[in-house]
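Enquirer: Following this message is one structure expressed as structure tokens.
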Amino acid sequence: MPAIGIDLGTTYSCVGVYQHGKVEIIANDQGNRTTPSYVAFTDSERLIGDPAKNQVAMNPRNTVFDAKRLIGRKYDDPKIAEDMKHWPFKVVSDCGKPKIGVEYKGESKRFAPEEISSMVLAKMKETAEAYLGESITDAVITVPAYFNDSQRQATKDAGHIAGLNVLRIINEPTAAALAYGLDKNLKGERNVLIFDLGGGTFDVSILTIDEGSLFEVRSTAGDTHLGGEDFDNRLVTHLAEEFKRKYKKDLRSNPRALRRLRTAAERAKRTLSSSTEATIEIDALFEGQDFYTKVSRARFEELCADLFRNTLQPVEKALTDAKMDKGQIHDIVLVGGSTRIPKVQSLLQEFFHGKNLNLSINPDEAVAYGAAVQAAILSGDQSGKIQDVLLVDVAPLSLGIETAGGVMTKLIERNCRIPCKQTKTFSTYSDNQPGVSIQVYEGERAMTKDNNALGTFDLSGIPPAPRGVPQIEVTFDLDANGILNVSAKEMSTGKAKNITIKNDKGRLSQAEIDRMVNEAEKYADEDEKQRQRITSRNALESYVFNVKQSVEQAPAGKLDEADKNSVLDKCNDTIRWLDSNTTAEKEEFDHKMEELTRHCSPIMTKMHQQGAGAGAAGGPGANCGQQAGGFGGYSGPTVEEVD
């Protein structure tokens, strides 16, 4: 039984299978090799694909599309609010998650985006089964490289709902690179930039392809909310305003008229890729009024100018992350229907100083082609040219946990190869602490408040011990689908707990991802200052507690009472100062450290305990996690990183 590759797109989906040594892209029952990602609900039936899109003007409120723009997001995501202005169907909040409300067979129904996507996936599965003449369960499904953990998990869930065993979730540009590398029989080592601009998402990935068989992703960047639909929206707004200006009627209140206008705008956009002018003719568009107009390519380019320019920022970022300059890129490969737009091509060509773009692979089918190859590899196909293929992908965002002072301590860095596993040792933050709370984040900023919380779990039952003594091993395991599993283990008792980060944790909005990554560069200096400030605070805190503990536990006769009281008074003063100056600057912490060292060092030297005291308590380090259960009534962080 063969495995299939599915490109689940925002506007169109495509399915392929690898057999007899080649990939076949499978046509649907209408004879089309791509299927609209549309689902319609009527009084009598549910329609998927071409039939759903064909009846959209008659039934706009109950025809659902763009599920990929909703999947794995929260209802209050500003991007969803923006999209809702353009959608004729109703999106409602269900416990903070978006649900789509439709009328089906006379009843009101609510569907999650995963359910709508699963219906499209089921259609692709049926298309493949009809062609192959047997039932299919195994599949590889593609997602934008910049999809976060929640969106990947939700896509995988959609596959399961559709009755598929999802062998792997792979990144769309990586799949396209696989198609390009195998199709072109590349020789030697080549750096390839995949520019993937589809109906709703945009990705840039740079790969090094060695002898057409080793595919190593060097970097990835993008915007999960930029694509052909956004260009359509600009054109629809322009045409609706022209209609209002000409006829003093606002058609935007009428979903059917707006849908007919959108269909005409999409057709005009496609025409403008090959002609310099497109004609729009719609009979009885609104209140019996016909609408005839022309749109020039120049006007369309002006309407979308900022969106087109925005495609170059991720290209620059991908080059920077891959540590390459423009001249080191051998091939620029265009993927996704929106790369047919001449202005997008010319901007990219100018950016690369006139270098020719590679237009030799089918931009609509390349991703499904690569997914089909990966499906064959994962199901054990050893035939021909795919037997030596090795694919090495990367994590799109850094992953870590919160340590004292709200610092993001990264365990897995952005653009790190996947699958990967990283372990770090942390400890408790206060004496006799019975448990720790591990808070998991993704993002690029230095402080967790600027990143996105993925999940949290508590590890309890830690035996009573001084702060810094228990050893808690935290392991991040990022699987080949880009889905994260986190575990924590207390080494002396062997107690362990783990969590798979799922999309029910109140996940990241795309606006936040964009902000995190883009602002990380802008605020690098500020982040570094904040990091240093927290490091200085932690060093002072660690030192003062270690000194205090050493003096309190000093054997009788090792230290005279006056010295002991002098050190304890100074330590208690410092602790009080720390409690009332939590937001002090780095210089203030450093000054206090000098003052305390000057006062305590001579006395500690007398004791011959300087090194031993610090060692016993685990030394200065970063501290981790907000306390979940309020252990011992202490409300601060509850784990400490061990050097």
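Backbone N, Cα and C atoms are what each Cβ position is placed from, and that goes for glycine too.
Quick caveat, the model's predicted, so the values are computed rather than measured.
What Swiss-Prot shows for this protein is this:
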- THR208 to Ala: In strain: DSR 1 (VARIANT)
- PHE286 to Leu: In strain: DSR 3 (VARIANT)
- ASP306 to Asn: In strain: DSR 4 (VARIANT)
- ILE483 to Thr: In strain: DSR 2 (VARIANT)
- ALA617 to Thr: In strain: DSR 3 (VARIANT)
Enquirer: If H, G and I count as helix, E and B as strand, and all else as coil, what does DSSP give for THR208 (variant position)?
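Expert: Where THR208 (variant position) sits, the three-state DSSP reduction gives strand.
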Enquirer: Could you measure between THR208 (variant position) and PHE286 (variant position) for me? Cα positions, answer in whole angstrom.
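Expert: That separation, Cα to Cα, works out to 53 Å.
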Enquirer: Using Cα coordinates, what distance in whole Å links ASP306 (variant position) and PHE286 (variant position)?
Expert: 31
Enquirer: Select the most exposed residue of THR208, PHE286, ASP306, ILE483, where exposure means the fewest other Cβ atoms within 10 Å, treating these as the variant positions.
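Expert: Counting other Cβ atoms within 10 Å of each of the variant positions THR208, PHE286, ASP306, ILE483 gives the minimum at ASP306.
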Enquirer: Using the alpha carbons only, what distance in Å do you get between ILE483 (variant position) and PHE286 (variant position) once rounded?
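Expert: PHE286 (variant position) has its Cα 48 Å from the Cα of ILE483 (variant position).
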Enquirer: Check the DSSP secondary structure of PHE286 (variant position), expressed as helix, strand or coil.
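Expert: For PHE286 (variant position) - judged by DSSP and reduced to three states - the answer is strand.
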